[in-house]
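I have placed the structure first, in the form of structure tokens, so that the comments after it can refer back to it.
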Amino acid sequence: MPTINQLIRKGRVSKVENSKSPALNKGYNSFKKEHTNVSSPQKRGVCTRVGTMTPKKPNSALRKYARVRLTNGIEVTAYIPGIGHNLQEHSVVLIRGGRVKDLPGVRYHIVRGALDTAGVENRAQGRSKYGTKKPKAK
């Protein structure tokens, strides 16, 4: 416990909170060729690698992921949600924040139904999260 004198001399230092999705907090000015501290809710990027990885214990699956080079020059690993996807190398995708708990190092999600990413086929519920259009009434 500090004394009053110690508090007067030093004061309390507030903790710095680290971002959970740091790649979204950096921008890039291509004219000046310099990084800027402009945050954005989503970012566009190009897939450099698409593959599957296995989750941590106790889960077992083949989770789909893509390595994405963003417009600010940072390369991140992003999860591809939903069943089936049409992504391959050089696909242009939109990423948002949000980690995948059982995949270490995956801090971003790819937005389905935006840019080159198709929505999930034959999805009836939770369609807005997977970029699926409303089915035609018969």
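Glycine too: its Cβ is placed from the backbone N, Cα and C atoms.
Since we're looking at a predicted model, the values are computed, not measured.
Neighbour count (other Cβ atoms within 10 Å of the Cβ, all protein chains): 9 for K56 (variant position). When secondary structure is read from DSSP and collapsed to three states, K56 (variant position) falls in the coil class. According to Swiss-Prot, the naturally occurring change K56 to I is described as follows: In RPSL4; STRA1, confers streptomycin resistance and hyperaccurate translation, has no effect on natural antibiotic production.
According to Swiss-Prot, the mutagenesis experiment K56 to D carries this note: Confers streptomycin resistance and very poor growth in rich medium.
What Swiss-Prot says about the natural variant K56 to R is this: In RPSL1; KO-267, confers streptomycin resistance but not hyperaccurate translation, increases natural antibiotic production 10-fold.
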